[in-house]
Amino acid sequence: MATKHGKNSWKTLYLKISFLGCKVVVLLKR
């Protein structure tokens, strides 16, 4: 169960970073 939770948190962190990256790209393109 601990490993599952760790994977879940890692996935959330990855999604957050990806979202921020997309935002930065949009701002730079503007």
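In case you wondered, yes, glycine gets a Cβ from its N, Cα and C as well.
Modelled residues match the original; the substitutions are not represented.
For Trp10 to Ala, Swiss-Prot lists a mutagenesis experiment annotated as follows: Reduced toxicity. DSSP gives Trp10 (mutagenesis position) a helix state. Trp10 (mutagenesis position) counts 10 other C-beta atoms within 10 Å of its own C-beta, drawing on all protein chains shown.
There are 10 other Cβ atoms within 10 Å of the Cβ belonging to Tyr14 (mutagenesis position). Under its mutagenesis annotations, Swiss-Prot gives Tyr14 to Ala the following note: Reduced toxicity.
Quoted from Swiss-Prot, the note on mutagenesis experiment Leu15 to Ala is: Reduced toxicity. A helical conformation is recorded for Leu15 (mutagenesis position) in the three-state DSSP classification. Under a cutoff of 8 A between CB atoms, and with a sequence separation of 6+ in the same chain, Leu15 (mutagenesis position) has no neighbours.
A sphere of 10 angstroms centred on the C-beta of Gly21 (mutagenesis position) encloses 10 other C-beta atoms. DSSP assigns Gly21 (mutagenesis position) to a helix. One mutagenesis experiment catalogued in Swiss-Prot, Gly21 to Ala, is accompanied by this note: No longer toxic.
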Original post:
From the Cα of Gly21 (mutagenesis position) across to the Cα of Tyr14 (mutagenesis position), what is the distance in angstrom?
Top reply: 10
